[in-house]
Structure formats: C-alpha cells, structure tokens
Amino acid sequence: MFSRTASKFRNTRRLLSTISSQIPGTRTSKLPNGLTIATEYIPNTSSATVGIFVDAGSRAENVKNNGTAHFLEHLAFKGTQNRSQQGIELEIENIGSHLNAYTSRENTVYYAKSLQEDIPKAVDILSDILTKSVLDNSAIERERDVIIRESEEVDKMYDEVVFDHLHEITYKDQPLGRTILGPIKNIKSITRTDLKDYITKNYKGDRMVLAGAGAVDHEKLVQYAQKYFGHVPKSESPVPLGSPRGPLPVFCRGERFIKENTLPTTHIAIALEGVSWSAPDYFVALATQAIVGNWDRAIGTGTNSPSPLAVAASQNGSLANSYMSFSTSYADSGLWGMYIVTDSNEHNVQLIVNEILKEWKRIKSGKISDAEVNRAKAQLKAALLLSLDGSTAIVEDIGRQVVTTGKRLSPEEVFEQVDKITKDDIIMWANYRLQNKPVSMVALGNTSTVPNVSYIEEKLNQ
C-alpha cells in the first residue's frame, strides 16, 4: 500500500507545476475596518464557495460563558433582522446554494457554496446571519435543548471524550483547555445577554477573513465585502492576524483515568507539546507523525508494512484494535502524540504502550531509513492534494491559514517546505520534542493497568 502511494505521487511536483500555471494563486486585500479578503480563482468552473472566518471560538470564552460561540452557531440560521428562518431557508433553496457552519476552539466559520452569479446573495446572507441575528428568546430555549442532546451524543463518542479531557489537563485553567460545547451547566444557563456580549467583544473586522474559491472574481468579492461587512466595527487595539492575542499557552504535565469498567476497550491518549500552525518545524512534526503512522486491525494491513510499529501490532492481533498518531496545531501551541484503542487487559495495554514508546525512541536514536523519510514526505504531499479537492476545501484551507498565520502558503510552497525535510531534521526534532519533556495522558475504560505518566516519561527518556 505504501509503495503504491509513493509511486502514485512520485510526479506530484510536475502535477503541481501544471496546476499552478493554471491557477493564479491566493490574492488578498483588506478593508478599512481590517477585514481581510482572500481568494483563489479556479478556471473552468461555474460555482464558488465563500466563507467568513472569525478569529474567535471557545478559546475566546471564559469559564462562565464557555459554550457561547457554539450556541451562536446554532442560532445563526434561526432568523435575522432582515430575514426570518423560513426566509433564509427559502432564499438558499431558490438559488440552489448550500449553507453551513462550524465552531472550533479557535474559529467560528460560516460558508456558502453557490453558482457564480449568486455569490453576491451568498455574501449578503453570510453577513446577515453573522452580524444581525435576532437571537430570539424562544429560539434560544429551543436550541438549548438541541445542544444538550448534542452534548449527550458527544459523551458517547469515546475519542471526543478522551481528547476533551486531554485538552483540559494539558491546558489546565487556560482557554485552550475548554470544550467547544461547554459544560452542561453553562448550556443550561447561557442567556441572550451572554450571546450579544460575545458578539460585541469578538466579531470585529480585523478578526475576520472572507475567503472565496472557484469562479470568484477577487475585485468583485472585495466590493461585496465592503457592502455587506464594511459596517463591522474594528477593534480598539487591533492585533494582526497570526499574532498572539494573549499569554502563550502553557503545556501542563498531568494524567486522568476515567474508569468505565463495563467498556470492552480501553482508550488512551498520550501527548507531548507539539507545534503551532506557524512554527518553523510544523512540517517536520507532520513528517515525524507520518513515520509513526496509523494502524487499524479492521483494515488488515501491517505484516508487510514498512512501519515496525504496524508490524508489531499486526503480528500480535490482540495487541491493539487501532492506533493513530496525531499532530494537533493551534495558533500558538500544539499537541503531538498517539491515540490508542485496545482490549481491556493488562497484557495488551502494557505491550502497546511499550511498543509505541519503543517506536518514538527508535526515531530519536536515528534508526530510521531514508526510505521511511521519503515515504512520509510523499504521504504528506499526497494528503495535501487530496485535502484540496473542490472549492469548499480550498476555502477552508485559505481561511484557516490566513486567520491563524496571517498568510496562506500555496500548495507549491508547502511542497517546497516538505521537500527540504531531511532525516537529520526528524531526528533532531524527535530529540528536542520527545526527550525530557512533560507528558500528559488520558485513559478511558478499564484503566487499572494503564501505565501512568511517570512510567511513560521514564521509559521514553531511557
């Protein structure tokens, strides 16, 4: 499988060069209120996606109003000063557009996909739902029940639960440690005043990016932005996009064992401090993650895999159900590590943790081959191309990059960064990030045999 992947994308630079010659790249402009417009024109298409990215998510909340950004997302389509809920739905259907939104720890995003001639209408609607929502009390109460049910569903998703707890202990008493939905007590108590205060504080022009991709004319989108978003106020003390807005997050050593002995599996997340979106070693972190890789028993690969960890997992079929290496980045911090699902017995849990630590130590010791490094780089480039499939995916990439780093690297620029990575870079990165550094860990399920953080640190540092 890996050789086929490497072969398939051996000529990615030639392919990317062809694509780049046809696409003019990302253009940016800025309104007087600080709002950034960023676009990428895609030839030979008649549709486009436009999205408004706000540099504010659950990270912009406090303990008392945690969950407000997500609550606002639910209310965005429930009526504005200019349109009723039915009116919004009818208008979207009449132009055949698709409207959606999501909230993350750092961003609030609303986007619409439409035909080229309907871009002005799409921008108008995005502005309306973002800046002029009515926030009707009856709608608030209805959505409160919906969000409570959503929270209950999330609690059944073990990976979500584990990673929420991982953030909470790793960023203890810090904004990044808060969940996106917020605690149930907040969901039950958030008021219209809380919602309006969040908008007033965070919805500022200099904290917004209007991104467009597809059959979109940059100059025209700038005009639409001025018409529909020009009224958005500017921050009293604007901070450039990609610059810190507060104290840098502190990575905290810690562990949490959530005992659920009735579960047939144990879920474990082990993390060390990773890298931010704009860190110089961002792509090295991803390449190191790719070398560690992922494995799933259900897929049945591994015995012929070039990954020693995958081979160990597959040769002992009960060692783990699956594992997934991760490199999660934020504007000024990150988490790098492994998520494991295994049967709840002492033998399996101890073995899989030891095998993972063995793999990390192998990378630190330099016992990786040039072939592994080249394979990891090929996988990164392949993943990039596959992730930019369609105007919506490109808008997501543009918006995320500009909001978090202040600029957008083109795919070709990313390829250049990845191609520069050497085996020595990865070894140096692993020795800096994985040696004598604090570890955080969360385990869910039958946790009685899960090694603690002290054990992991001791083994990793040997």
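Glycine is no exception: its Cβ is also placed from the backbone N, Cα and C atoms.
Original residues fill every noted site, and no substitution is shown.
Annotation source Swiss-Prot lists active site, proton acceptor at GLU73, citing experimental evidence. Per Swiss-Prot, Zn(2+) binding site is recorded for HIS70, HIS74, GLU150. According to Swiss-Prot, the mutagenesis experiment HIS70 to Arg carries the following note: Loss of zinc binding. Loss of catalytic activity. Here the residue is the original one, but Swiss-Prot notes a mutagenesis experiment at this spot, GLU89 to Ala: Loss of catalytic activity and loss of binding to MAS2. Here Swiss-Prot notes a mutagenesis experiment, SER133 to Ala, with the remark: Loss of catalytic activity. No effect on the binding to MAS2. The annotation that Swiss-Prot gives for the mutagenesis experiment TYR198 to Ala reads: No effect on catalytic activity. Swiss-Prot gives this note for the published mutagenesis LYS234 to Ala: Loss of catalytic activity and loss of binding to MAS2. Among the mutagenesis entries in Swiss-Prot is SER333 to Ala, noted as: Loss of catalytic activity. No effect on the binding to MAS2.
Known features from Swiss-Prot, placed on the structure.
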residue: HIS70; record: mutagenesis position; DSSP (3 states): helix
residue: GLU89; record: mutagenesis position; DSSP (3 states): helix
residue: SER133; record: mutagenesis position; DSSP (3 states): strand
residue: GLU150; record: Zn(2+) binding site; DSSP (3 states): helix
residue: TYR198; record: mutagenesis position; DSSP (3 states): helix
residue: LYS234; record: mutagenesis position; DSSP (3 states): coil
residue: SER333; record: mutagenesis position; DSSP (3 states): coil
Nearest of the mutagenesis positions (GLU89, SER133, LYS234, SER333) to HIS74 (Zn(2+) binding site), judged by Cα-Cα distance: SER133
Output field, Zn(2+) shell: CB within 8 Å of site CB centroid, site HIS70, HIS74, GLU150 dropped: GLY67, PHE71, GLU73, THR103, GLU143, VAL146, ILE147, LEU181
Number of Cβ atoms other than its own within 10 Å, given for SER333 (mutagenesis position): 21
Nearest recorded site to GLU150 (Zn(2+) binding site) by CA-CA distance, among recorded positions HIS70, GLU73, SER133, TYR198, SER333: HIS70
Cβ atoms near HIS74 (Zn(2+) binding site) (within 10 Å, other residues, all chains): 18
For GLU73 (active site, proton acceptor): intrachain residues, at least 6 apart, with Cβ closer than 8 Å: ALA101, TYR102, THR103, THR108
Largest tally of Cβ atoms lying within 10 Å of a Cβ, found at which of the mutagenesis positions GLU89, SER133, LYS234: SER133
Cα separation, LYS234 (mutagenesis position) to GLU89 (mutagenesis position) (Å, whole number): 30
Residue among mutagenesis positions SER133, TYR198, LYS234, SER333 with Cα closest to the Cα of HIS70 (mutagenesis position): TYR198
Closest of SER133, TYR198, LYS234 to SER333 (mutagenesis position), Cα positions, mutagenesis positions only: TYR198
Rounded inter-Cα distance in Å - LYS234 (mutagenesis position), TYR198 (mutagenesis position): 15
Rounded Cα separation (Å) that holds between TYR198 (mutagenesis position) and SER133 (mutagenesis position): 13
